[in-house]
Amino acid sequence: MASNGTSVSPFRSQKNAAMAVNDTPANGHAEPSTITAASKTNTTKITSQNDPQSSFAVKVGLAQMLKGGVIMDVVNAEQARIAEEAGACAVMALERVPADIRKDGGVARMSDPQMIKDIMNAVTIPVMAKSRIGHFVECQILQAIGVDYIDESEVLTPADPVNHIDKSVYNVPFVCGCKNLGEALRRISEGAAMIRTKGEAGTGDVVEAVRHMQTVNAEIAKASSASDADLRMMARELQCDYNLLKQTAQLKRLPVVNFAAGGIATPADAALMMQMGCDGVFVGSGIFKSGDAAKRAKAIVQATTHYNDPKVLAEVSSGLGEAMVGINCDKLPETQKLATRGW
């Protein structure tokens with residue numbers, strides 16, 4: 001149970017110990033075109049210091065520790081404690097949930113570091129924070145204050161219209177969004193240790209997350225049955241690394257964890273994405289924009305754990321109060337769709 005004082009996070013202690021042994025040099029460049037140990041197990045053997053491949057494997061292993069869990073958006077320490085008590089595996093610290101970012105408009109930037117540190121001090125579970133696409137200085141700041149994961153997020157206003165961040169030069173594991181397999185593999189090639197669907201954050205409409213997961217699954221299935229020549233052609237079409245695509249085809253899944261995000265608002269939504277093959281879920285506006293946040297948070301955690309048990313799903317879906325009103329994605333103008341950001 002977290003207290004009002006500074007909390008000691010067992011996860012953070014373990015992460016810092018692992019990264020201290022396997023420190024990536026400030027100007028080092030990992031080349032994660034082939035991933036081995038971390039795609040098979042939650043623990044990674046560290047083979048040598050300053051080895052980019054080994055460092056990347058450690059980050060992938062840290063991301064795998066969240067598998068099967070729910071990551072919740074929180075805007076203050078009180079919400080973070082509610083999320084932790086509900087069973088969240090991590091929290092995403094940000095000043096405004098995506099629904100408010102949509103409503104308020106303007107430029108959405110990295111959150112105030114002090115607010116993030118307050119949340120880190122309030123809970124013992126991992127804390128994530130968002131940076132703008134391409135804004136490597138925001139990532140330097142987030143790493144400096146000790147966040148556990150960084151989300152290079154399309155929810156914030158992109159800082160670079162062309163380039164994503166070279167994530168390999170940071171010790172902190174990165175999570176990035178995707179709409180399709182090409183985007184996912186490009187982000188992994190840049191050093192992302194965790195992938196999520198983009199969906200349409202802040203809408204409460206799960207349809208885009210479903211679409212993105214279906215697309216990734218279909219493209220992996222196509223790659224898995226392709227000849228070597230066809231696989232090389234597919235890599236060119238997807239604009240991704242051939243070796244990484246080949247590994248994905250052999251695994252019949254992404255070589256890093258793949259969570260669902262964007263529009264998940266109910267326990268049924270969470271179970272739907274898990275049954276489609278996701279490794280866990282992000283829930284943003286769906287919890288703290290609902291009638292009973294604490295009860296809904298617990299219900300979504302239970303639904304994510306027991307996603308194949310309709311009786312449990314029926315039980316945890318009952319009596320939750322009003323869900324967030326939401327926005328129908330079909331009514332969103334293209335200019336308001338966050339998933340189109342990035343490439």
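Keep in mind that glycine also has a Cβ here, set from the backbone N, Cα and C atoms.
Taken from Swiss-Prot, the feature active site, schiff-base intermediate with D-ribose 5-phosphate applies to LYS130. According to DSSP, LYS130 (active site, schiff-base intermediate with D-ribose 5-phosphate) sits within a strand segment. Spatially close to LYS130 (active site, schiff-base intermediate with D-ribose 5-phosphate) yet at least six residues away along the chain are MET92, LEU94, MET110, SER111, ILE150, ASP151, GLU152, SER153, VAL155, LEU156, judged by Cβ distances under 8 angstroms.
The D-ribose 5-phosphate binding site annotation in Swiss-Prot covers ASP73, GLY202, GLY263, GLY284, SER285 and rests on similarity to another entry. Counting only residues at least six positions away in the same chain, the Cβ atoms of GLY199, GLU200, ALA201, THR203, GLY204, ASP205, VAL206, VAL207, GLU208, ALA209, ASP269, GLY286, GLY326, CYS329 sit under 8 Å from the Cβ of GLY263 (D-ribose 5-phosphate binding site).
Swiss-Prot lists GLN214 with the feature D-glyceraldehyde 3-phosphate binding site. Cβ neighbours of GLN214 (D-glyceraldehyde 3-phosphate binding site) (same chain, under 8 Å, six or more residues apart in sequence): MET276. In the three-state DSSP reading, GLN214 (D-glyceraldehyde 3-phosphate binding site) counts as helix.
A 10 Å cutoff on Cβ-Cβ distances gives CYS176 (mutagenesis position) a total of 28 other Cβ atoms nearby, all chains included. One entry in Swiss-Prot concerns the mutagenesis experiment CYS176 to Arg. Its note says: In CS9; induces sensitivity to singlet oxygen.
The DSSP secondary structure for SER189 (mutagenesis position) is helix. Within 10 Å of the C-beta of SER189 (mutagenesis position) there are 19 other C-beta atoms, taking all protein chains into account. For the published mutagenesis SER189 to Pro, Swiss-Prot gives the following note: In CS8; induces sensitivity to singlet oxygen.
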Quiz item: Within the chain of GLY284 (D-ribose 5-phosphate binding site), which residues six or more apart in sequence place their C-beta under 8 angstroms from its C-beta?
Solution: MET72, ASP73, MET92, VAL97, PRO98, ALA99, ALA201, GLY202, ALA261, GLY262, ILE264
Quiz prompt | Residues near SER285 (D-ribose 5-phosphate binding site) in space but at least six apart in sequence (CB under 8 A) | solution = ASP73, VAL97, PRO98, ALA99, ASP100, ALA201, GLY202, GLY204, ALA265, MET324
Quiz item: Is GLY284 (D-ribose 5-phosphate binding site) helix, strand or coil when read with DSSP?
Solution: coil
Practice problem: Excluding ASP73, GLY202, GLY263, GLY284, SER285, please set out which residues of the same chain place their CB within 8 Å of the center of the CB atoms of the D-ribose 5-phosphate site, keeping sequence order. | Solution: VAL97, PRO98, ALA99, ALA201, THR203, GLY204, GLY262, ILE264, ALA265, VAL283, GLY286, LYS289
Quiz item: How many neighbouring Cβ atoms, not counting its own, are there within 10 Å of the Cβ of ASP73 (D-ribose 5-phosphate binding site)?
Solution: 28
